[in-house]
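Peer 1: What Swiss-Prot records for this protein is below:
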DOMAIN    53-302  domain 'Peptidase S6'
ACT_SITE  H125  active site, charge relay system
VARIANT   G175 to W  In strain: APEC13
VARIANT   D183 to G  In strain: APEC13
VARIANT   Q209 to K  In strain: A2363 and APEC13
MUTAGEN   S259 to T  No effect either on extracellular secretion or on hemagglutination activity
ACT_SITE  S259  active site, charge relay system
VARIANT   F326 to S  In strain: A2363
VARIANT   H422 to Y  In strain: A2363
VARIANT   G634 to S  In strain: A2363
DOMAIN    1111-1377  domain 'Autotransporter'
Amino acid sequence: MNRIYSLRYSAVARGFIAVSEFARKCVHKSVRRLCFPVLLLIPVLFSAGSLAGTVNNELGYQLFRDFAENKGMFRPGATNIAIYNKQGEFVGTLDKAAMPDFSAVDSEIGVATLINPQYIASVKHNGGYTNVSFGDGENRYNIVDRNNAPSLDFHAPRLDKLVTEVAPTAVTAQGAVAGAYLDKERYPVFYRLGSGTQYIKDSNGQLTQMGGAYSWLTGGTVGSLSSYQNGEMISTSSGLVFDYKLNGAMPIYGEAGDSGSPLFAFDTVQNKWVLVGVLTAGNGAGGRGNNWAVIPLDFIGQKFNEDNDAPVTFRTSEGGALEWSFNSSTGAGALTQGTTTYAMHGQQGNDLNAGKNLIFQGQNGQINLKDSVSQGAGSLTFRDNYTVTTSNGSTWTGAGIVVDNGVSVNWQVNGVKGDNLHKIGEGTLTVQGTGINEGGLKVGDGKVVLNQQADNKGQVQAFSSVNIASGRPTVVLTDERQVNPDTVSWGYRGGTLDVNGNSLTFHQLKAADYGAVLANNVDKRATITLDYALRADKVALNGWSESGKGTAGNLYKYNNPYTNTTDYFILKQSTYGYFPTDQSSNATWEFVGHSQGDAQKLVADRFNTAGYLFHGQLKGNLNVDNRLPEGVTGALVMDGAADISGTFTQENGRLTLQGHPVIHAYNTQSVADKLAASGDHSVLTQPTSFSQEDWENRSFTFDRLSLKNTDFGLGRNATLNTTIQADNSSVTLGDSRVFIDKNDGQGTAFTLEEGTSVATKDADKSVFNGTVNLDNQSVLNINDIFNGGIQANNSTVNISSDSAVLGNSTLTSTALNLNKGANALASQSFVSDGPVNISDAALSLNSRPDEVSHTLLPVYDYAGSWNLKGDDARLNVGPYSMLSGNINVQDKGTVTLGGEGELSPDLTLQNQMLYSLFNGYRNIWSGSLNAPDATVSMTDTQWSMNGNSTAGNMKLNRTIVGFNGGTSPFTTLTTDNLDAVQSAFVMRTDLNKADKLVINKSATGHDNSIWVNFLKKPSNKDTLDIPLVSAPEATADNLFRASTRVVGFSDVTPILSVRKEDGKKEWVLDGYQVARNDGQGKAAATFMHISYNNFITEVNNLNKRMGDLRDINGEAGTWVRLLNGSGSADGGFTDHYTLLQMGADRKHELGSMDLFTGVMATYTDTDASADLYSGKTKSWGGGFYASGLFRSGAYFDVIAKYIHNENKYDLNFAGAGKQNFRSHSLYAGAEVGYRYHLTDTTFVEPQAELVWGRLQGQTFNWNDSGMDVSMRRNSVNPLVGRTGVVSGKTFSGKDWSLTARAGLHYEFDLTDSADVHLKDAAGEHQINGRKDSRMLYGVGLNARFGDNTRLGLEVERSAFGKYNTDDAINANIRYSF
């Protein structure tokens, strides 16, 4: 089929020319003598890739294999590919252009290249090949016309169908121009590939044959090419395979069998790769150079045009459709519209090439098939919108349909069984035939909408099968009946199946590669149900066939005449002979007994155990359900991708999401062994393997991943973004168990194999982002990168990852185990009622120990216990953490609390409140410590030690240790070595015993304090002798000193002495000094007066209705009043309040007086704070009032109301903490006044008011560091008076009036406020109540609009009081009717 020519150097051509090997004197000796290296004068500096033929033995052979097949690192678009030899030495970089896409080259033997959707380019002396395949080889296109060039070794065969799997390559724009391909500015690099006889050449020129022609593809780089024969031919010294400067980083020489293989060049003018020529000749095995025939542009254009009939134009003016008639006997047909007829040519007998291409133009065209048309290799191209229909059930077959970009074609014609409709072009084809279409569809570009209509029997089938390939097309389903989902396949590079809101069930997903996309791109949620599990009763029974061919794994039934039994066999390979007659197994057959049911179950179990694989992608608005029968253990493996807004549900079995191993070209084991014997171990024997390091990353995003009774694994190179809901399931994030497809890259069939592969680089590790919810004895294993929260109940969490970051997490009846080498950070709150076990691992809470952050937030962490095991165990508690739980360290582990960092400047209100609990420290820990051999460090920490504690080495820096009782009255802290700086130890005593600090070996540091809390009040006569601290005798006396501490409302200072005894030094409590702390008392008194301040706020808004009520004509009215204000008092007290009042009243005319009676409701929201407390009061209330206005100008106003208060305050004095309480109050007030009119528009109004109230008493009890503390305020009945004068002026219009006024009042208490009683272990003292008074002044406006609407606005302040209103704005509206 393919013969090689020898090359001879031609001075005229300035290069090599082809001479038949049968020509005279063309022998290897003469060729070698004549082939002077003229082309070596051409400097070649470029980077390229390799292909078939002869290559040198310095480079790994796998490079040339991967290059030819666009695999490994030579995937299309790859840039800056570095090439190294077998010794690891740098050879060069392919950096002049991105790696080209070789998919247009015949994928089996590489002797032809697609240059048009229906035409290939090769050499005419290749007369034996009759078909080609593209991509993964799951397709075959037959040659119908060879189109041989008359005077050039070139042909452009026509194919029987439009190719859908790949796009044609671009061809050179210059064509046969002498010297064109020496222009290294325009053509800096040349690549080739082919399947010629495979040789390896050593530096001595010795050839080793690795394989015969057409066995496999190899490829690489060649140098710039000189021209001869008027530019029709080009040549170069490609045989100089060790000359990297001349021939690039991967030199390759074409051998016998490479004829017709392509030569590509990167054209910098067009900025793309182009096909320059096809290889025609070389000068023998391991020769010096090759020749190529340049693509003859005029010739191929002529051949393309010869296969076209005249364009068909639809004209609306002609009226009616284009009527298409066809005579299948003659292969002639016509399209007629009115008086215009267009001839067409279709298939003649078996001659497909007789069919010509038709091009349709004219807007909104219509075609009516009157006869079934067999167009052979002819295609239809639509330049404008068309509708193609038939009224008699006619069909159409041909090469396929091309729909141009922006064009829509409505196709209402069915196909023929056994034939596929090929569709390409960027436009849209809508298939809208009727009934059952027995033909298939292969789509390679644009959009196809399946909208087949039901026939009179209700039957619908748009196509018998659908194949989506090339990565360019989209197929859209209008409903779920259009196609059987199991007949959909995604071929080479795939495309999109848009289910368009329709739910489908797939029993098989046939996806060749990552390009396969199953999507739903509409708002209506669709559910994809997977039902691929094989049931025993569905296992097919096969019988023996004379073809001797079958599928390995299939079940066969044999009625054995020799034993009179029915025997069942499983086929082991693809070919077979006779069944064994003695119920035995052999190399071909596996005997599986006499029971059909058992045999079918065995086959089904094996199939289900083997698992299922989907290489493709899930996208859009989808739910995916995969519910397997109980007992199925096989895995559903996804190494493609997912980005769906719905839920992926897996029930039973296994689910594995993983990255994808990079596919490589491969050879047989014998070839690999032969190369290995020569020192080249690069060659692979399968497309993927578990040992390879190069994997492709994959991403999976679900709204939710629901797992029940499932073994789920997230493998290497995979990222998962979701919320996992696991029920009785195992979840492994960072699963070393992965799968490979031993058929990867070779079509839709797959062969799964399970193994292990552990990512060593961070970039290859799995990543999880989201939340994991565990329930019902689920297990979570975190082995790789983890970012998310955990909510677990009755489950187990294991962490082995060194890159785990936990968000908000709550574990109930769930243990957390950190295994050896793990390093986890709980960056947000962590709460667990179970143990946290840290075994030679590190757990950091809030922040890592080496992290200096300026955006730290308060974090709460609680566990039943924190257990460290192993010398390398670490517990690091970052700054601004609240830790709770006992810490137990078995070995020489390390516990660190506190570190660097600053609070975020923009804390949320919640975090501000949380931070207030720190009491000025960075960290808070409540728990006991059991770490006799460990090292414990604390910085800026408040430790509430609630049980006896031990530490091997303890370092304290600005830390306070509070001894709390726990289960025993007093506790002891024991450490071998203590280094304490600026720290304090708060101990308790009952005047008999006390808490104690014991230091066994050494004690160092400075500026440390001892504080003592008294659990009962000692008398001044008590003489104490209680040891508090025991340390080695060499310890400095001033290591500890007595310090005054505020406890309750008192300053308590212990009296200490230092004594030596039995080789130890002790700090002994001899007595105490107690004094009242005025600051704490004042803070308490200020807080207890909040109710009075709230009372004054309400008083100032009791009687403000007079301006609303005067001169009202209506009989009733409703009103709303809004007050916003703030006040202040001693002790840094401020409050901000908003008061809302609503009411309704009725007017009664009583002689000379108008009486208004009404009811009201009120709500007040108050925020109050002082130096040592802050909080909020919310008040609700209601009441009634009566207002009387005399025509003389006199008035009165009386009111009574009830207020309920809800109070929530944080108190930072005397250890009071949070206090939530309720209170109640009553108000009764009366106001009188008289309005004197100075003129018709001005007035003065003296006023007097008296308000009585009832404020409920309040008592608070708590414990501060073991001391009982209380504060109490008695109930009180305040009586407040107010006198003052208001003056104003009224401005009037036709339907409006406006009154401006100003007022000055004096407000004063007639009774004292309530006394406050404070009590602690030092005793009880009373802060007496007091009177207060203030001046109030303000201005306001009252406006009337018509007879019904009144608006008011008033601004008011006060001065000279202990509590003052800083500002108050009062707005009201009234409507009368």
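Yeah, the Cβs are placed from backbone N, Cα and C, and that goes for glycine too.
It should be emphasised that the depicted structure is a prediction, and the values quoted were computed from it without experimental measurement.
Relative to the rest of the structure, where do these features sit?
Peer 2: DSSP classifies H125 (active site, charge relay system) as coil under the three-state reduction. Packing around H125 (active site, charge relay system) is summarised by its Cβ count: 21 other Cβ atoms lie within 10 angstroms of its Cβ, all protein chains included.
Annotation for G175 (variant position): same-chain Cβ neighbours under 8 Å, separated by at least 6 residues, are G231, V294, I295, P296, L297, D298.
Around D183 (variant position), a 10 Å sphere centred on its CB holds 15 further CB atoms from the protein chains shown.
Of all the Cβ atoms in the protein chains shown, 14 others lie within 10 Å of the Cβ of Q209 (variant position).
Cβ neighbour count for S259 (mutagenesis position): 28 (other Cβ atoms within 10 Å of its Cβ, all protein chains included).
Under DSSP, F326 (variant position) is assigned to a strand (E or B) in the three-state scheme.
When Cβ atoms from all protein chains are considered, those within 10 Å of H422 (variant position) total 25, not counting its own.
Long-range C-beta contacts of G634 (variant position), restricted to its own chain and to partners at least six residues apart, with a cutoff below 8 Å, comprise A533, F607, N608, T609, A610, G611, Y612, L628, G653, R654.
Mean pLDDT across the domain 'Autotransporter' (1111-1377) comes to 89 in this model.
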Peer 1: I want to check the contact list for F326 (variant position): same chain, sequence separation of six or more, C-beta distance under 8 angstroms. What comes out?
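Peer 2: Set apart from F326 (variant position) by at least 6 residues yet with Cβ under 8 Å, we have A332, G333, M344, G346, K370, D371, S372, V373, S374.
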Peer 1: Distance check, please: Cα of S259 (mutagenesis position) against Cα of Q209 (variant position), rounded to an integer number of angstrom.
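Peer 2: Cα-Cα, rounded: 18 Å.
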Peer 1: Taking Cα atoms as reference points, rank the recorded positions H125, D183, Q209 by distance from H422 (variant position) and give the first.
Peer 2: H125
Peer 1: Roughly how many angstrom lie between the C-alpha atoms of Q209 (variant position) and H125 (active site, charge relay system)?
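Peer 2: So the alpha carbons of Q209 (variant position) and H125 (active site, charge relay system) sit roughly 24 Å from each other.
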Peer 1: How big is the Cα-to-Cα gap, in Å, between D183 (variant position) and H125 (active site, charge relay system)?
Peer 2: 30
